[in-house]
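Undergrad: Below is the structure I would like to discuss, written out as structure tokens.
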Amino acid sequence: MTTGGLVDENDGAAMRPLRHTLSQLRLHELLVEVQDRVEQIVEGRDRLDGLVEAMLVVTAGLDLEATLRAIVHSATSLVDARYGAMEVHDRQHRVLHFVYEGIDEETVRRIGHLPKGLGVIGLLIEDPKPLRLDDVSAHPASIGFPPYHPPMRTFLGVPVRVRDESFGTLYLTDKTNGQPFSDDDEVLVQALAAAAGIAVANARLYQQAKARQSWIEATRDIATELLSGTEPATVFRLVAAEALKLTAADAALVAVPVDEDMPAADVGELLVIETVGSAVASIVGRTIPVAGAVLREVFVNGIPRRVDRVDLEGLDELADAGPALLLPLRARGTVAGVVVVLSQGGPGAFTDEQLEMMAAFADQAALAWQLATSQRRMRELDVLTDRDRIARDLHDHVIQRLFAIGLALQGAVPHERNPEVQQRLSDVVDDLQDVIQEIRTTIYDLHGASQGITRLRQRIDAAVAQFADSGLRTSVQFVGPLSVVDSALADQAEAVVREAVSNAVRHAKASTLTVRVKVDDDLCIEVTDNGRGLPDEFTGSGLTNLRQRAEQAGGEFTLASVPGASGTVLRWSAPLSQ
């Protein structure tokens with residue numbers, strides 16, 4: 001209160017405590033603001049430290065699966081998210097890998113399948129830009145969640161790039177404090193995604209280097225087997241096994257023309273000669289028509305293909321089989337056959353890199369096969385040439401000299417007066433005649449050795465062809481030097497094949513049958529059919545005859561069911577030298 005322009009001393013005294021109180025309030029607010037700023041600075045420093053630590057973690061490993069899991073775990077920890085996931089896709093935007101965190105295995109099992117790149121996830125794959133949502137279900141691209149999927153609301157998605165190419169996306173949902181993701185969260189995750197891109201690229205390069213090393217080793221093993229003298233036809237199983245291992249697939253098969261010398265354009269069907277994997281165990285000896293568009297492109301045109309579904313005509317067991325690689329065995333202008341690799345995984349089980357690598361592997365295997373086949377034929381030609389030379393030498397030199405010696409001894413007989421000596425000279429002349437006759441027989445055998453191969457082939461083929469009218473689909477394979485099989489054993493072989501095929505037609509009710517004749521230290525005959533299999537008790541004169549023939553020849557006879565499928569395998573063997 002004032003009096004004559006003067007301030008009342010009592011009023012001044014009352015204002016001083018008020019000013020003091022206001023000053024204290026402003027100081028408290030300032031201290032609180034400073035404390036908040038300090039906390040923000042500390043929090044920012046901690047988050048930066050967390051980002052650096054996360055970058056170090058995700059770039060530390062070279063295993064792709066482990067690297068992806070490290071990225072997801074680091075991202076969820078960095079922004080305090082309840083759920084996290086990362087997908088990796090190929091150039092066709094097919095999801096190849098999907099790792100997740102926050103969902104237990106029981107829930108995953110009940111959901112039944114992983115995301116397929118649809119909805120908001122598909123949007124980020126098609127348009128790789130950061131996306132932050134307060135309610136993911138409200139987005140126009142959202143298609144909802146499958147049954148048993150945990151509810152999710154807030155969402156942050158960031159593309160993972162390498163050299164401006166997006167090959168994956170990092171997803172985070174539901175901060176544990178219930179708040180939406182912030183601008184700072186997005187910046188941090190983008191920084192982590194940049195490091196993740198480098199880490200994934202390094203892991204993929206390492207994976208490709210390991211795969212290429214395995215490819216080199218597999219190619220070397222096959223070439224070594226072939227060039228060491230192993231029968232080329234038997235190495236196809238190694239080709240199928242190595243193809244299975246290189247691709248981590250579930251099954252593989254090799255199919256070749258029945259006549260390897262026939263031009264590819266004239267081949268009507270391929271014979272499945274080797275399989276690896278239980279899913280294809282029952283189709284050995286079956287044939288595949290080349291009429292199908294994909295198979296014809298691969299075999300006739302020599303173009304490797306990757307398909308999401310393969311339908312090989314005539315093989316009902318593989319109807320609508322999953323992803324597959326179809327690889328031509330190309331070598332010097334020809335295609336020796338086809339390797340088919342099958343996976344039970346979904347689309348994208350095989351990558352472009354795998355197709356390229358496996359096509360090169362098949363080419364190298366086919367080239368080694370062709371070289372080995374050429375070497376085998378050259379060796380056979382050398383043997384036949386040597387036999388012709390030996391036959392000529394025996395005829396032109398040895399027989400003539402023996403004949404001259406015989407004439408000389410025969411001329412000396414009348415001049416010898418001792419009857420005992422005359423008899424001994426006559427016996428020697430007779431022995432020389434026997435030797436000459438044996439040599440002539442040997443010459444005939446040497447000249448006929450090359451025809452012997454054809455004769456045995458023709459006899460076996462004729463024994464099988466006898467049942468052509470029964471509707472049985474048959475294939476015959478020959479492995480080894482057939483010329484070393486003598487006539488007696490060839491007779492046995494023909495009888496065994498005839499009896500085995502007859503049993504398959506009359507008793508097994510088979511529709512397909514494969515005969516494999518292999519000559520090594522023994523003559524081995526294997527007849528496989530897809531019939532009813534072995535009965536609980538089986539008897540019959542035919543089987544008894546086969547067993548007796550094996551015993552008389554010093555060999556073995558067995559009859560067993562086809563492992564993992566219907567049908568019977570008959571094996572008969574006998575040593576070459578009796």
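Residue numbering: from 1, along the chain as shown.
From the backbone N, Cα and C atoms, a Cβ is placed for every residue, glycine too.
Heads up, this one's the original sequence, none of the swaps are in it.
From Swiss-Prot, for reference:
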BINDING   His149  heme binding site
DOMAIN    63-200  domain 'GAF 1'
DOMAIN    231-369  domain 'GAF 2'
DOMAIN    383-578  domain 'Histidine kinase'
MUTAGEN   Tyr171 to Phe  No autophosphorylation when Fe(2+) protein is bound to CO or NO; no change in autophosphorylation of deoxy-protein. No change in auto-oxidation, slightly higher affinity for O(2) and CO
MUTAGEN   Arg204 to Ala  No autophosphorylation activity no matter the bound gaseous ligand
MUTAGEN   His395 to Gln  No autophosphorylation. Isolated kinase core binds ATP
MUTAGEN   His397 to Ala or Gln  No change in phosphorylation
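Can you tell me where each of these features sits in this structure?
TA: According to DSSP, His149 (heme binding site) is assigned to coil rather than to any helix or strand. Sequence-distant contacts of His149 (heme binding site), defined as residues of its own chain at least six apart whose C-beta falls under 8 angstroms from its C-beta, comprise Thr107, Ile111.
Secondary structure of the domain 'GAF 1' (63-200) per DSSP (helix as H, G, I; strand as E, B; remaining residues coil): 52 helix, 38 strand, 48 coil.
Note on the domain 'GAF 2' (231-369): its mean pLDDT in the predicted model is 80.
Within 10 Å of the C-beta of Tyr171 (mutagenesis position) there are 26 other C-beta atoms, taking all protein chains into account.
Over all protein chains present, the Cβ of Arg204 (mutagenesis position) has 18 other Cβ atoms lying within 10 Å.
With a cut-off of 8 Å between CB atoms and residues at least 6 apart in sequence, the same chain places nothing near His397 (mutagenesis position).
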Undergrad: Measuring Cα to Cα, how many angstrom lie between Arg204 (mutagenesis position) and Tyr171 (mutagenesis position)?
TA: 21
